[in-house]
Amino acid sequence: MAEVGEIIEGCRLPVLRRNQDNEDEWPLAEILSVKDISGRKLFYVHYIDFNKRLDEWVTHERLDLKKIQFPKKEAKTPTKNGLPGSRPGSPEREVPASAQASGKTLPIPVQITLRFNLPKEREAIPGGEPDQPLSSSSCLQPNHRSTKRKVEVVSPATPVPSETAPASVFPQNGSARRAVAAQPGRKRKSNCLGTDEDSQDSSDGIPSAPRMTGSLVSDRSHDDIVTRMKNIECIELGRHRLKPWYFSPYPQELTTLPVLYLCEFCLKYGRSLKCLQRHLTKCDLRHPPGNEIYRKGTISFFEIDGRKNKSYSQNLCLLAKCFLDHKTLYYDTDPFLFYVMTEYDCKGFHIVGYFSKEKESTEDYNVACILTLPPYQRRGYGKLLIEFSYELSKVEGKTGTPEKPLSDLGLLSYRSYWSQTILEILMGLKSESGERPQITINEISEITSIKKEDVISTLQYLNLINYYKGQYILTLSEDIVDGHERAMLKRLLRIDSKCLHFTPKDWSKRGKW
């Protein structure tokens, strides 16, 4: 059995932790750092195959020293492409070599006629009106903004019809087929963390949200040990205290503080409560800077130009990076617009979440980063942010898609939103002359502003596309219909287009943003 003094960085051993059921478990963890406070050693551990947000400092009493694995000496191997620091390519980010070599793209059906009928008792289904935070990111932008973005390729789970192939849709008895069955070719994580989006997401005919104890998302964003560790202990923002999930590049002198104090209106940071109180006597903001372009009830959205409000935008990015691991933070906020969602009370407009987007996007991205702050998660705000981004796309007359890669929680939220939105369209179709209703992929995309590729991938994800008697059909099972109705009953927050006061700008004609 090893001694406590023998534990070094890189060691792996079981560590005691409490799971979501308040039960003890001993997952394997890696020691990332060791520190000594008043003669007492603390160890910063990362639980293997769990999300980094669960990393923590522990004492030696929680370590199983009997099963310790010491780090092996690394063999000298040539680096990738001869470049120091190169990492193995990620299968989630790289395009298959065969596709690159041939210069071909995956076939995407554009004009598919979808025909279907619903059970008689469901022909007239009242439209449900009515979601939690989301954790995806800001001027947090992907690592390669100016270079060509890598494409995330997902193998189709069901046959993809050609561009002109007709499709019909039939209902199925709920007992005949469950909503979504895992099939070869569909990437599906068995253990994913799910605290960001709505709990009701699992009820719309798609798999239940991942468990609370972590995900299989790999720590590939940063190689150096500093950025793999949380550096801020606690953040006080208004009436909330937040425990950061990830590293954020706040000034080094602030990382030793027990609490970092932020002004909830301008997001400036201070070392102490006294500093914050002095700042509040001078800060005259009671809402985010910029124009209020939406208000309904207590919910408002403010549009903020990253060039005109640089300080606020940078502070927003620093805060968001505490809860986003898959983006790189840049301080050049000029090319971005930020849309901040707030909740109003007698003291002012309190930030709930936000999303950012490029002023000019050649890839039709309508969201660069998106986040709902932890205190407001699981309350429907995640889908509200997503819905608002697509509402802006409708006004702009464009289809849009979120920038890749999405976080695990962001992907959950978008999958749920796409599924509910598309099912809402399909179930609202009325038959003409006794024939089954018909709709094309293009029409769905135009109605919802969801990009065609996302429409197709969602239909595949829900396992709705089938081949029947020489044509492609959409099959809505009883489980899908029932699950969708239950989900829509829980979705109380919706965007009202009548409350949106937004005029899109043509940034291509403005030279410098």
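Quick reminder: no glycine exception, Cβ is built from N, Cα and C everywhere.
What Swiss-Prot records for this protein:
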| type | residues | note |
| --- | --- | --- |
| DOMAIN | 8-65 | domain 'Tudor-knot' |
| MUTAGEN | SER86 to Asp | Mimics phosphorylation; constitutively active mutant that shows constitutive protein acetyltransferase activity. Increased ability to promote homologous recombination (HR)repair in response to DNA double-strand breaks (DSBs) |
| MUTAGEN | SER90 to Asp | Mimics phosphorylation; constitutively active mutant that shows constitutive protein acetyltransferase and acyltransferase activities in knockin mice. Increased ability to promote homologous recombination (HR)repair in response to DNA double-strand breaks (DSBs) |
| MUTAGEN | SER90 to Ala | Impaired phosphorylation and decreased acetyltransferase activity, leading to decreased ability to promote homologous recombination (HR)repair in response to DNA double-strand breaks (DSBs) |
| DOMAIN | 227-504 | domain 'MYST-type HAT' |
| BINDING | ILE370, LEU371, THR372, GLN377, ARG378, ARG379, GLY380, TYR381, GLY382, LYS383, SER407, SER416 | acetyl-CoA binding site |
| ACT_SITE | GLU403 | active site, proton donor/acceptor |
Applying a 10 Å Cβ distance cut-off over all chains shown, what neighbour count does GLY380 (acetyl-CoA binding site) have?
21
GLU403 (active site, proton donor/acceptor) versus binding-site residues ILE370, ARG378, GLY380 - nearest by Cα:
ILE370
Taking every protein chain shown into account, which of the binding-site residues THR372, SER407 has the largest tally of Cβ atoms within 10 Å of its Cβ?
THR372
When DSSP is mapped onto helix/strand/coil, what comes out for SER407 (acetyl-CoA binding site)?
coil
Check the DSSP secondary structure of THR372 (acetyl-CoA binding site), expressed as helix, strand or coil.
strand
Going by DSSP, how much of the domain 'Tudor-knot' (8-65) is helix, how much is strand and how much is coil, in residues?
7 helix, 31 strand, 20 coil
Counting other Cβ atoms within 10 Å of each Cβ, which of the recorded positions ARG378, GLY382, GLU403 scores lowest?
ARG378
Based on the record's binding annotation for acetyl-CoA (ILE370, LEU371, THR372, GLN377, ARG378, ARG379, GLY380, TYR381, GLY382, LYS383, SER407, SER416), what whole-number value in Å is the widest Cα to Cα distance?
19
Please give me the CB contact count at 10 A for ILE370 (acetyl-CoA binding site), counting all chains in the structure.
31
